[in-house]
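As given in Swiss-Prot:
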| type | residues | note |
| --- | --- | --- |
| MUTAGEN | GLY1 to Ala | No change in inhibitory activity on human alpha-3-beta-4 nAChR |
| MUTAGEN | ARG3 to Ala | Decrease in inhibitory activity on human alpha-3-beta-4 nAChR |
| MUTAGEN | PRO5 to Arg | No change in inhibitory activity on human alpha-3-beta-4 nAChR |
| MUTAGEN | PRO7 to Arg | Increase in inhibitory activity on human alpha-3-beta-4 nAChR |
Amino acid sequence: GFRSPCPPFC
């Protein structure tokens, strides 16, 4: 699965 780095991408 892919998780967007947060922050900056939420």
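Heads up, residue numbers simply count up from 1 along the chain you see.
Positions of Cβ are set from backbone N, Cα and C atoms, glycine also.
Unsubstituted: the structure retains its original residues.
Sequence-distant neighbours of GLY1 (mutagenesis position): no residue of the same chain at least 6 apart has a C-beta under 8 Å from its C-beta. Cβ neighbour count for PRO5 (mutagenesis position) (all protein chains, 10 Å cutoff from its Cβ): 7. With a 10 A radius on its CB, ARG3 (mutagenesis position) counts 6 other CB atoms from all the protein chains.
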